[in-house]
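Quoted from Swiss-Prot, the note attached to the natural variant C14 to S states: In strain: ZBMEL131. Annotation comment: Swiss-Prot describes 30-140 as domain 'GOLD'. Natural variation at this site is recorded by Swiss-Prot as I60 to V, annotated: In strain: MEL18 and MEL20. Under its natural variant annotations, Swiss-Prot gives I95 to T the following note: In strain: ZBMEL82. Looking at Swiss-Prot, you'll find the natural variant I106 to V noted as follows: In strain: MEL11, MEL12, ZBMEL82, ZBMEL131, ZBMEL186, ZBMEL191 and ZBMEL229.
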Amino acid sequence: MARAAFIVCLLMACAWSSHAVMFKLSPNTQKCLKEDIQANQLVMGEFEVSDVPGQIIDYIARDTKGHILSQKEHITKGKFSFMSEVYDTYEICFISKVPAHQRGVIQEVSLLTKKGVETKSYEGIGEASKLKPLEVDLKRLEDLSDSIVRDFVLMRKREEEMRDTNEKTNSRVLFFSIFSMCCLLGLATWQVLYLRRYFKAKKLIE
């Protein structure tokens, strides 16, 4: 019973988890944050940057192919959201721009991101469906469990793909090694026969 309660509490904590970071951005530089995200997941975020007169910070969210999913210029504070179409590594970049005639100042950037189950408003769902608080918690846990199962399935799939790739690579390396040894043996045999004919022609051996 205690173990079950611990698992429920752990799932509840995960359900409310989010990713918050704060970093410093030097003048005329950019910093990107990357994360692997499953397909068809909603990603939401909030950002805030310290205001420095004359300095500009832009942000852009994109995938590995360079497709822009969200973008905004001259940011100070705001929100963004985008939907991941495929499983990929997505990045959010903050870009500092300072005029040449101005001495740049380091700015602070804070970012809070949520994805998947974390983006759902279960209070709103509970009110719309007239659910009791316990039923809302159970709904949250159900969605979180489904999300965890999907993560494990994806990890298993990637593990199988990596194992297949390793097996194919090992087979190719073995084939190449055998081919190289055969080539070396063939070359050595040819050299022995050539030298034997050469020495016979010079009458150095019979």
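Including glycine, each Cβ sits where the backbone N, Cα and C put it.
None of the substitutions listed is reflected here, since the structure keeps the original residues.
Broken down with DSSP, the domain 'GOLD' (30-140) shows 20 helix, 56 strand, 35 coil. Between the alpha carbons (Cα) of I95 (variant position) and I60 (variant position) lies a span of roughly 8 Å. I60 (variant position) and I106 (variant position) have their C-alpha atoms 19 Å apart, to the nearest angstrom.
Sequence-distant contacts of I106 (variant position), defined by Cβ-Cβ distance under 8 angstroms and a gap of at least six in the same chain, are K24, L25, S26, P27. A mean pLDDT of 87 is what the model gives for the domain 'GOLD' (30-140).
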